[in-house]
Amino acid sequence: MKCLRWRSNRHRIYLLVACGALFLLNRHLTQEESRIDEEDEELTQVDVNEDDKKIECEPPGSIESKCIADNGKSMKCWKDEEDVYFPVSYLKKRFDMTGKLGKDGSTFELYTSYAKMRSPDSTYDPLGPFGHFSTYSVETRDRVRCVSAKTDVPMSTQWDPIPYYYPIQISQYGLQHYSRMKLDSISNKSEASPKDDVILGVNSKEWKGAAGMHETTERLFFNDEQMGKVVNISAGAALANAGAYVYLDKSPDLHVISFDWKPYEANSSFTVLAKMKQDDLLVLINYVYSEGNGKCVWQEEERISDDYIVQKPKKDGQVSYSYSYIGNSPIGEWSTVTRDLLVDVARALSSGDNRKKDDNVVLHAGDLRLVSLGFRGELTVKQKITQRREQHSHAFYAAADWLVKNQNDRGGWSVPVERSIAERKLVLPPGWHSAMAQGHGISVLTRAFKHFNDEKYLKSAAKALKLFKINSSDGGVRGEFFGNIWYEEYPTTPGSFVLNGFLYSLIGLYDLSQLELMIDENDETMRAKIQEAQELYSAGVRSLKQLLPLYDTGSGTIYDLRHVALGTAPNLARWDYHAVHVYLLKWIAGIEKDEVLSKTADRWIGYAYGKRAKHN
């Protein structure tokens, strides 16, 4: 039995790990895990200092006893002549601790926080990698239903079972891939490197046709003035038809495919066949012009009768799923397709109707290999199919482009589903805006402006400022707390005053304010917008300095200030949110060169390692 030794006379907690049969009770201790909400960080298990990692065990020499804590129920404990030993299961719950037993079974590691406290490695760069977002994996979060084949950005089911576009999630997806792209360029790695890419389909002999008279496939090869070497395909549109196909490279690292095609009819489709390494399961991923009953990915159905349709079971070691491709490109026009099959297969396998939260499938490079790429219907394909390791530039472009195309007249990206807070004491109807979404969106767009050298991104970023000047009660994101302005992640009435969303909005405003040197000196309109961003940022920082102490509990931080208006208990921040507060506060402190903010962040780091504010 894992126990913790309580030395009241020394005010310290020591660990006692028992041996023998009691060791089998190890299953009672599980490491606390908490997936962070998609608007914040994904953090790894904390590393404690080397001096604190190992706590030597002493011989038990104790007898079983009965203990009562805070007038609660009695529990089994142990005592010897000097000390009393409490079960970790009790201490974990009572003191919000966590821990784990080492692999060798002789060492127990105790944590106050399950989240690692990070500080920025360098001064914040408005055009550089976005913090440690490069370690994110937005597309594998359990609330992400798919990366849409229509728009190439993630769709969420966090607050509604029907997939929808959540602006914060989309921006984080873009910032994740931008950060990876920048770090790859720093380390002289390029996703476009010829040595990493494999080009297929150039040779006409690589294009195979379906066998059997009932599956005839016509392939006509010619040179197109615009696209060069192409193949015109005419094949049966049924998904059961193999169509015209090309065998793909077997390397498990090359899980991203890219090609150009022009479909002529709505029944045109393409399919990637992948093989799982673990069980040799064959997975068919079809991309079709179908709405899918509101789903972005679904398992193919089998018609038993006119009134009875069921999902196709796993048959002969093979399953089939489809992604909705409607809206990606008009029929009869050329478009470029780029898909990461590692993501698409994982999202498909996680998409069953009876899926539970813990059924989320996450695949890693090496877990599958691509077998073939096939086409059906009437279409033309360029004879250049590219396989590569990553798609960072494309994913970043997709996110930035989505922001430009989906920005409304007020400069915002609205959330199309209801959001309820505090047991529905605060409710935001569909169509609400978020200051965090505005800030994240600006951070994506300013980087896209520099990376792609396209002013449409700069104009969109400038347009996003409008909602920062509109009150929450009027559909904007501007709130007020004791005379201090606040940019609301959730613009409820009364306000909720979420800390992390406010800090992210400040970073977005700062990003735009730093583009002055990149703007034409004769562009007075845009220069005025840059100045406006600076003023909004400065006003927010002034409020931060005034209100920040309200978020400090002396042992952790508070997520928001909803309790002030609602008269409820404070909403304490989980340790992963606490880690976000620390990181963002360090960013702002570095930008402002503010010693008070920096020391506050340092104090908050101490809370994660068991330090507490002094008593009176």
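Each residue, glycine too, has its Cβ placed from N, Cα and C.
Where a substitution is noted, the model still shows the residue that was there originally.
Cβ contacts within 10 Å of Trp575 (substrate binding site), excluding its own Cβ and spanning all protein chains shown: 26. Sequence annotations record features per position, and here Swiss-Prot assigns substrate binding site to Tyr136, Arg141, Asp142, Arg143, Gln169, Tyr504, Arg562, Arg574, Trp575, Asp576, Tyr577, His578, Ala579, Val580.
Here Swiss-Prot notes a mutagenesis experiment, Gly610 to Glu, with the remark: In ot16; midline crossover defects of PVQL and PVQR axons. When other Cβ atoms within 10 Å of the Cβ of Gly610 (mutagenesis position) are tallied across all protein chains shown, the result is 16.
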Neighbouring C-beta atoms (10 Å sphere around the C-beta of Tyr136 (substrate binding site)): 21
DSSP three-state assignment (helix, strand or coil) for Asp142 (substrate binding site): coil
All-chain count of other Cβ atoms within 10 Å of Ala579 (substrate binding site): 28
Fewest Cβ neighbours within 10 Å, where candidates are the binding-site residues Asp142, Gln169, Arg562, Tyr577: Asp142
Local backbone state of Gln169 (substrate binding site), from DSSP in three classes: helix
Distance, Gly610 (mutagenesis position) to Tyr136 (substrate binding site) (CA atoms, angstrom): 27
Gly610 (mutagenesis position) versus Asp142 (substrate binding site) - Cα distance in angstrom: 31
